[in-house]
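Everything below concerns the one structure shown next.
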Amino acid sequence: MPGLSCRFYQHKFPEVEDVVMVNVRSIAEMGAYVSLLEYNNIEGMILLSELSRRRIRSINKLIRIGRNECVVVIRVDKEKGYIDLSKRRVSPEEAIKCEDKFTKSKTVYSILRHVAEVLEYTKDEQLESLFQRTAWVFDDKYKRPGYGAYDAFKHAVSDPSILDSLDLNEDEREVLINNINRRLTPQAVKIRADIEVACYGYEGIDAVKEALRAGLNCSTENMPIKINLIAPPRYVMTTTTLERTEGLSVLSQAMAVIKEKIEEKRGVFNVQMEPKVVTDTDETELARQMERLERENAEVDGDDDAEEMEAKAED
């Protein structure tokens, strides 16, 4: 299929003060020439004076060809097609929002472009028409370009009727729903943290058990927490959830409860690994590690048994 392309949003040009994602194409004496990724790669320029608040010693340390950058629009001449941009005026918070919006808008774009592939569209105008009848309808409805379409598509995974108001024929609707489900159906993630819990007092074992039990009680129906012993005093905490952020938060809360409980008994609590999403590779490595420790413990137990038998024989 020819490389169909279309801008992400209904407006052909960004507005002044919009923070947009660009890709650096070339660097010249006056500044850097870039492509506005959300606006079908139209050209813009970041003047040298707008690259950094500090004195520029090396332009290559500030900006590199091929890299994506979050920049703010400072001037737009729609007739001549000139767009002036600034990197230095973008705050860290604005950059984070820009990246989030770009990621979600790009997901919507990928879904609709794949729909166009399946339906064998051959012209950019056909892809733009699809945007007009789907993504831009929701962007306009919710007054949130980029986010409106993404949120509506995500909602369509559990309730496809949200697409009923769109001007789509049967084939378009079916292919769109299939692609939305393929790209946006939530995937369960496993979250893990490694901790050390110990208490060397008179009731040390009971204190550790009580603290870990308090952590387990932070489980919810949707986010059950498991705690497994790796090797004293190290434990691994895990939970599986569809909500990554909530999962990280629940595990952090459970760790705080365990810390509080064990320290009440003058015990020790250390974080070996902060809560994080783990991959299958991480899980395989953990299983291998626990297996090895089990074998080592079994060997130690075997040595103890042999020593006991020798002692009895001597008696």
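Keep in mind that glycine also has a Cβ here, set from the backbone N, Cα and C atoms.
Heads up, this one's the original sequence, none of the swaps are in it.
As annotated by Swiss-Prot, domain 'S1 motif' applies to 17-88, with the evidence given as sequence analysis.
Quoting Swiss-Prot on the mutagenesis of S52 to A: Abolished phosphorylation by EIF2AK1/HRI in response to stress. Abolished relocalization to the mitochondrial surface in response to mitochondrial damage. Around the Cβ of S52 (mutagenesis position), a 10 Å sphere holds 15 further Cβ atoms from the protein chains shown.
Secondary structure at S52 (mutagenesis position), taken from DSSP and collapsed to helix, strand or coil, is coil. Quoting Swiss-Prot on the mutagenesis of S52 to D: Mimics phosphorylation; promotes relocalization to the mitochondrial surface in response to mitochondrial damage.
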